[in-house]
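Asks: Copying in the features that Swiss-Prot gives for the protein in this structure:
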- 99-149: domain 'DHHC' (DOMAIN)
- CYS129: active site, S-palmitoyl cysteine intermediate (ACT_SITE)
- 313-398: domain 'SH3' (DOMAIN)
- CYS343 to Ala: Abolishes palmitoylation, leading to impaired homooligomeization and decreased catalytic activity; when associated with 328-A-A-329 (MUTAGEN)
- GLU409 to Ala: Does not affect localization to the endoplasmic reticulum (MUTAGEN)
- LYS410 to Ala: Impaired localization to the endoplasmic reticulum (MUTAGEN)
- LYS411 to Ala: Impaired localization to the endoplasmic reticulum (MUTAGEN)
- ASN412 to Ala: Does not affect localization to the endoplasmic reticulum (MUTAGEN)
- ARG413 to Ala: Does not affect localization to the endoplasmic reticulum (MUTAGEN)
Amino acid sequence: MGTFCSVIKFENLQELKRLCHWGPIIALGVIAICSTMAMIDSVLWYWPLHTTGGSVNFIMLINWTVMILYNYFNAMFVGPGFVPLGWKPEISQDTMYLQYCKVCQAYKAPRSHHCRKCNRCVMKMDHHCPWINNCCGYQNHASFTLFLLLAPLGCIHAAFIFVMTMYTQLYHRLSFGWNTVKIDMSAARRDPLPIVPFGLAAFATTLFALGLALGTTIAVGMLFFIQMKIILRNKTSIESWIEEKAKDRIQYYQLDEVFVFPYDMGSRWRNFKQVFTWSGVPEGDGLEWPVREGCHQYSLTIEQLKQKADKRVRSVRYKVIEDYSGACCPLNKGIKTFFTSPCTEEPRIQLQKGEFILATRGLRYWLYGDKILDDSFIEGVSRIRGWFPRKCVEKCPCDAETDQAPEGEKKNR
C-alpha cells in the first residue's frame, strides 16, 4: 500500500521518548524474539540457506520483520495529526456548533477529541494505543492497521518454523501417510549435523517464542478485524459510542427524530479509500470531511453538544466527606472498593473534605466526575476529573432533582 511510500519525519528528538514506555518495550521485545528465533531455527536446525527453499524462507522472514517495524514506527512517529493550537473555523458563526478545548485553547474540529495522554486535540481520534505510545487517528490509521495485519501474518510464518524445527529435531523425520503417498522431510535436517546442537535451552527458547507468536496472532489479529470494521464503516470507536448514546438519548426523551451518522458514505470501498491511498496520505486535511447526503460538517458535533447538555442535566452534585489520596486501589476505603477499582487508564482524583464534585457516571463503589472549581470556566484552566470512591462523598440534598431531567425539559428536547 501507499503507506510504504511515506517518509517518517521527526518534528524533534522529543518524539524518541515515545520508545521509553512499557508498551513499545514489550511490543518491540516480542517482535525481536519471534523474528530472531525464527531466523536462528531456520538457519541452524530446520531449513539451511544452501537450499533454495531455505533461502526463500529466510528472505521472507527478513521481509516480514522490515515491513512490521516500518509500519510500527510509522504509526508511532508520524502520529495521528493534531488540531492546530488556537484553531477555529473560518466562519466565526460556526463556533456555536463546536466544543471548546481549554487545554489547547482551540475549538474541537469535527471528529477530533482531546487526548489526556498526548495532551492535544487529535484529528479523527480512534483511541490512544499504549503499544505505540501514541494515538491512532487521521494520519497514522493506515500504518497502524497495516501493522495489525502484518504482525499476525509474520507470527504465523514464525510459528510454522518453530513447530517444524521442534518436530524435525525431536523425531528426525516427518511423514504423512495417505495410502501410498509419503512426504519425507528428513532432507530439511543438516548433513552433517549443525555446529550448534538443538539442546534443552534451544528447545525451551523455541517453545517460548512459539507461545509469543501464537498469542500475538490471536490478540493482534482480533484488533485487526476490529479496525477493518471501523474503517469500512468510516466510524471510529469513539464515534460508535457517540452514535449509541444518540440513540439512547432519542429513546429516553421519546423524540421524533432519527440520528444519521454523517461520515458513512454508504459504500465500503469509498470508506476504505479515505484511509488507504496509493500516495500513503489519507484523503482530506483532517479538519473537514466529506459527508453523506442530507448531512453537513457539523451534524455530529451538534449531536455531541446535545449529549453534553444532557450530561449536565443528568449529573449529580456530591459533597466530599472523606479525604482521598487518589490511590488506584485504596485499601483504607474498604475491601469491596479495593477489589472493584475501575480497570481503566482514566485518572483518579484527590479529594479533600468539604470539596464538591459533579458526578456524571459511576459503578457500584466508584464514581466519575469533575471537581467544582471557582475558576473552572476561566479560559486555560484544566478540568480536574476522574474516578473516586463512592464512600468518600454524599449526595447534596438540594441537587437531588438533577438525577433526572424535568418533564418540561424532556418535551423541549
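Cβ from N, Cα, C; glycine included.
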Asks: From the Cα of CYS129 (active site, S-palmitoyl cysteine intermediate) across to the Cα of CYS343 (mutagenesis position), what is the distance in angstrom?
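Replies: Their Cα atoms are separated by 16 Å.
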Asks: Out of CYS129, CYS343, which has the highest number of nearby Cβ atoms, where nearby means within 10 Å of its Cβ, if these are the recorded positions?
Replies: CYS129
Asks: Which residue counts does DSSP yield for the domain 'SH3' (313-398) in the helix, strand and coil classes, in that order?
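Replies: Per-class counts: 15 helix, 29 strand, 42 coil.
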Asks: Within the domain 'DHHC' (99-149), count helix residues (DSSP H, G, I), strand residues (E, B) and coil residues, in that order.
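Replies: Helix (H, G, I), strand (E, B), coil: 9 helix, 16 strand, 26 coil.
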